[in-house]
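Beneath this line is the structure, given in structure tokens, with notes to follow.
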Amino acid sequence: MERPEPELIRQSWRAVSRSPLEHGTVLFARLFALEPDLLPLFQYNCRQFSSPEDCLSSPEFLDHIRKVMLVIDAAVTNVEDLSSLEEYLASLGRKHRAVGVKLSSFSTVGESLLYMLEKCLGPAFTPATRAAWSQLYGAVVQAMSRGWDGE
């Protein structure tokens with residue numbers, strides 16, 4: 001896999017990182033629209049959410065969104081040395097497997113990430129920027145998938 005274009009990623013992330021909760025909410029709203037079967041995986045204090053809107057307004061889920069955006073931020077920060085995050089990302093993969101997330105769902109997460117970036121950046125979300133983010137996300141998922149494989 002080619003290395004992602006670091007400057008395109010950093011530049012585009014600057015706009016997103018100004019409002020991580022807002023943009024993270026767009027990402028998860030899109031995720032639940034594309035793959036509604038993921039909603040039951042998110043339970044806090046044994047509480048099942050009745051709708052994506054119910055989940056997206058929950059303080060516990062908003063905390064999850066913040067954490068996801070921090071992981072993306074770490075990937076952006078380390079875009080030129082993602083190997084420094086390998087162990088952390090594999091551990092994150094194991095945690096997601098343990099709560100019932102299927103590895104195949106990360107394809108939908110990737111689509112949702114690109115959707116959020118496009119909504120946030122508008123015309124600045126060029127084909128080159130999309131390609132750079134796709135490469136970065138692919139590398140992150142590859143590292144996380146080691147948590148499924150038990151490596």
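From the backbone N, Cα and C atoms, a Cβ is placed for every residue, glycine too.
At each noted site, the model still has the original residue.
Database features, via Swiss-Prot:
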- 1-149: domain 'Globin' (DOMAIN)
- Ser17 to Ala: No effect on interaction with 14-3-3 proteins (MUTAGEN)
- Cys46 to Ala: Decreased nitrite reductase activity (MUTAGEN)
- Cys46 to Ser: Loss of intramolecular disulfide bond (MUTAGEN)
- Ser50 to Ala: Decreased interaction with 14-3-3 proteins (MUTAGEN)
- Cys55 to Ala: Decreased affinity for nitrite. Decreased nitrite reductase activity (MUTAGEN)
- Cys55 to Ser: Loss of intramolecular disulfide bond (MUTAGEN)
- His64 to Leu or Gln: Increased nitrite reductase activity (MUTAGEN)
- His64, His96: heme b binding site (BINDING)
- Cys120 to Ser: No effect on disulfide bond (MUTAGEN)
Structural state of Ser50 (mutagenesis position), classified by DSSP into three states:
coil
Neighbouring C-beta atoms (10 Å sphere around the C-beta of Cys55 (mutagenesis position)):
24
Distance from His64 (mutagenesis position) back to Ser50 (mutagenesis position), taken between C-alpha atoms, in Å:
18
Sparsest-packed among the mutagenesis positions, when each Cβ's other Cβ atoms within 10 Å are tallied, from Cys46, Cys120:
Cys46
Number of Cβ atoms other than its own within 10 Å, given for Ser50 (mutagenesis position):
9
Between the Cα atoms of Cys55 (mutagenesis position) and Cys120 (mutagenesis position), what distance do you get, rounded to the nearest Å?
22
Give the mean pLDDT for the domain 'Globin' (1-149) on the 0 to 100 scale.
93
Looking at the recorded positions Cys46, His64, His96, Cys120, whose Cα is closest in space to that of Ser17 (mutagenesis position)?
Cys120
Using Cβ-Cβ distances, find the residues under 8 Å from His96 (heme b binding site) that belong to the same chain and are at least 6 apart in sequence, listing them in sequence order.
Met144, Gly147
Given a separation of at least six residues and a C-beta threshold under 8 Å, show me what packs close to His64 (mutagenesis position) in the same chain.
Phe42
